[in-house]
Amino acid sequence: MVPGAAGWCCLVLWLPACVAAHGFRIHDYLYFQVLSPGDIRYIFTATPAKDFGGIFHTRYEQIHLVPAEPPEACGELSNGFFIQDQIALVERGGCSFLSKTRVVQEHGGRAVIISDNAVDNDSFYVEMIQDSTQRTADIPALFLLGRDGYMIRRSLEQHGLPWAIISIPVNVTSIPTFELLQPPWTFW
């Protein structure tokens, strides 16, 4: 009986390591916190692209989240200079998720957060997949609920700011539940 228990224990310890090593994702979430402007100082939930893009190898304590111009980021960006070495906030639509990610990567962005173009979407995450071309992208690509993207952009417009300051990724398991600052319009 003891060898059987040890075998099950090894399987339980081995399986998560195998899944992580092969990149299988089941309900994978990544969190980031807006530090400024203060009226949206919340922890937001995003989902990584399913089969393209990179991963975060480092935690950015303070990095700019720059809304792309034009918002759909399907071609040349008029504010591409500000996206270099920062993270771009892009809207869904007009071209594939991979195309948007490549545009941001070509402008030197460290990652892209693509928000749904349905601003009333406060609960449905879209699975971002490759567009069947042979192209690739190396930077992380995340999907954000439309309501969250809208609220971030609206706050920046109200304050006349060109970008938000965020911390990404955030380990929410180390934050006590009562300290998690969640957007009041989003269900967790």
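Heads up, the Cβ atoms here are built off N, Cα and C, so glycines get one too.
Straight from Swiss-Prot, the features:
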DOMAIN    83-163  domain 'PA'
MUTAGEN   Asn121 to Gln  Does not affect glycosylation state. Abolishes N-glycosylation; when associated with Q-171
MUTAGEN   Asn171 to Gln  Abolishes N-glycosylation. Abolishes N-glycosylation; when associated with Q-121
I need the most crowded of these mutagenesis positions: Asn121, Asn171. Count other C-beta atoms within 10 angstroms of each C-beta and give me the top one.
Asn121
Cα of Asn121 (mutagenesis position) to Cα of Asn171 (mutagenesis position): how many Å, rounded?
24
Which residue counts does DSSP yield for the domain 'PA' (83-163) in the helix, strand and coil classes, in that order?
25 helix, 14 strand, 42 coil
Across the whole of the domain 'PA' (83-163), what does the mean pLDDT come to? Round it, please.
97
Using DSSP reduced to three states, classify Asn171 (mutagenesis position) as helix, strand or coil.
coil
